[in-house]
Amino acid sequence: MPDISLSIPRRRLPRLRPLAAAVLGAVLLHGQAWAAQPVEKPQPVPAQAGNEPGLTQGLKETGNYTVTTAPAEPLHLDPPKLPDLSGYTAAAVEAKIVRKPGGRASVQRMVQQQPLKEFTGGSNRLAEWVKRQRQMPQAIFIEGGYVNLAQLAGKLPASALEQVEPGVFVARLPIVVSQGATLDIDKQVKELRLSQERGAFLVNDGMLFVRDSKVTGWSESKKEPAWFKTPNEFRPFLISWGGAEVYLSNSTFTSFGYNASKAYGISISQYSPGMDKQMKRPRPKGWVIDSTIVDSWYGFYCYEADDLVVKGNTYRDNIVYGIDPHDRSHRLIIADNTVHGTRKKHGIIVSREVNDSFIFNNRSYENKLSGIVLDRNSEGNLVAYNEVYRNHSDGITLYESGDNLLWGNQVLANRRHGIRVRNSVNIRLYENLAAGNQLIGVYGHIKDLTNTDRNIALDPFDTKVSLIVVGGKLAGNGSGPLSVDSPLSLELYRVAMLAPTKSSGISLPGVLGEKQDQILDLLVRQDKAVLIDPVESQAELQD
């Protein structure tokens, strides 16, 4: 077996953060005893007869796969260019506020109001508000221009909005920001409490600002936040619709959302397909920056929304997901967030054609399943420089999502795989560190999803997987550094495999194990790029 502790090419890796340095140090220390043992050095594998002189494509057939040297130059990539975040600030939010003309607030019925149809239409949802308000349901409507919530003190009935102590307001009806209106909730409002018992929530169809404040789903009977108990129990929420803009800055949102359509927590969503065709609104806009979101059903959700910014937030102890952009949302920036303690599923997930987006410099840890997930044909995304650790499943997971680049991530001490790729092609993994994960450092595989509850027409898939792995370190992962089952192709170059957990040394599971000697000889001893692919494709190459 090759001694891969020797002759590893020197190269520049991303700077290790303290946790990454500690984990890597521990696994390297664990591997020192193995590295010190004398091992039999392999003989170089000779080129196959019949190759043209000067080519580096000698075939080495093993089972149904071949190991081939590949040109390294096409594998070179410059570090990815990240979006400039300097413009997404509290001052930039302030500059977006237009304070004239002044607007007004009034109490009106909820029925026959476009922004509320999602909550008063099918599935007998109107009954929820009848039960809670004990009357034909009403809401507070902001109309006609700019309104600061603090200025409404004493101007509406206490059954609608009451200031219960200086700067602390309780809303006992839903608040609707109408098209053409602006609602500003600023530091004059120490806390806006949305009454759970009375069915209050926030709907934005105009411009909504929450700055230096606190908004809480509130149990009036218990005099505390409406802490999560069961999925279907109503809790207040915030939704911003197509054509509207929402800017949440330096604020805290607690105990939002439940298991009902568009009532998930903090949501930015185009109108439903039927209403969208009728209303023809542009896609919604918004930023969520430098804020804290706690105990929400979904910490953040979007649907058919473009160019949103989710930056510098803390998502803590949310229920299903921390950050969940969904269906056909594009060019998102998800950066500098800390996401931890998600109780049911993933920290950060983008799902169903969330394309051309940037997920970088986030920390996602101690979530119930994976730290970061790309799902259901989400393509063209960059996942870079994230620290993903101690999650209860994988670190980073890609399901049925091709053409994505993972660069410089530190994926550490997760309970399953470090980086897992399923049914996804043209996945490029550059300069990543996967260390101390309980199963495989990088795991690629295929799975037939036909006989599952998946809607194949809505979420098609191919049972194909292909990866390019360049640079980085795979160290001290419990079941091995790398495994790819049935790859369409796999390219490896400058990958350091360190600190095996088994006394026998580095072991590549699965089909890679059958040709481990050839792979490690080319990759480590000869410092060449290695291509592993099916015999059929190599036969096509020769033809």
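Cβ atoms here come from the backbone N, Cα and C positions, even for glycine.
Pulled from Swiss-Prot:
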type: ACT_SITE; residues: H326; note: active site, proton acceptor
type: MUTAGEN; residues: S272 to N; note: Loss of epimerase activity; still capable of protecting the polymer from depolymerization by AlgL lyase
type: MUTAGEN; residues: R316 to A; note: Can complement the alginate secretion defect and the epimerase defect of FRD1200 mutant, but cannot complement the epimerase defect of FRD462 mutant
type: MUTAGEN; residues: D324 to A; note: Can complement the alginate secretion defect of FRD1200 mutant, but not the epimerization defect
type: MUTAGEN; residues: P325 to A; note: Can complement the alginate secretion defect of FRD1200 mutant, but not the epimerization defect
type: MUTAGEN; residues: H326 to A; note: Can complement the alginate secretion defect of FRD1200 mutant, but not the epimerization defect
type: MUTAGEN; residues: N361 to A; note: Can complement the alginate secretion defect and the epimerase defect of FRD1200 mutant, but cannot complement the epimerase defect of FRD462 mutant
type: MUTAGEN; residues: S364 to A; note: Can complement the alginate secretion defect of FRD1200 mutant and the epimerase defect of FRD462 mutant
type: MUTAGEN; residues: E366 to A; note: Can complement the alginate secretion defect of FRD1200 mutant and the epimerase defect of FRD462 mutant
type: MUTAGEN; residues: N367 to A; note: Cannot complement the alginate secretion defect of FRD1200 mutant or the epimerase defect of FRD462 mutant
type: MUTAGEN; residues: V383 to A; note: Cannot complement the alginate secretion defect of FRD1200 mutant or the epimerase defect of FRD462 mutant
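Shown here: features listed in Swiss-Prot, placed on the structure.
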residue: S272; record: mutagenesis position; contacts (Cβ under 8 Å, 6+ apart): E118
residue: R316; record: mutagenesis position; contacts (Cβ under 8 Å, 6+ apart): T292, I293, V294, T338, H340, G341
residue: D324; record: mutagenesis position; contacts (Cβ under 8 Å, 6+ apart): Y264, Y298, G299, F300, Y301, C302, I348, I349, V350, S351
residue: P325; record: mutagenesis position; contacts (Cβ under 8 Å, 6+ apart): F300, Y301, C302, A305, L308, L332, I334, I349, V350, S351, V354, S357
residue: H326; record: mutagenesis position; contacts (Cβ under 8 Å, 6+ apart): Y301, C302, Y303, V350, S351, R352, V354
residue: N361; record: mutagenesis position; contacts (Cβ under 8 Å, 6+ apart): A335, D336, A384, Y385, N386
residue: S364; record: mutagenesis position; contacts (Cβ under 8 Å, 6+ apart): G322, T338, V339, H340, G347, I348, G371, I372, N386, E387, V388, N391
residue: E366; record: mutagenesis position; contacts (Cβ under 8 Å, 6+ apart): H340, G341, R390, N391, H392
residue: N367; record: mutagenesis position; contacts (Cβ under 8 Å, 6+ apart): G322, V339, H340, G341, T342, K345, H346, G347, N391, H392
residue: V383; record: mutagenesis position; contacts (Cβ under 8 Å, 6+ apart): I359, F360, I372, L374, I396, N404, L405, L406, W407, N409
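Under DSSP, S272 (mutagenesis position) is assigned to coil, being neither helix nor strand in the three-state scheme.
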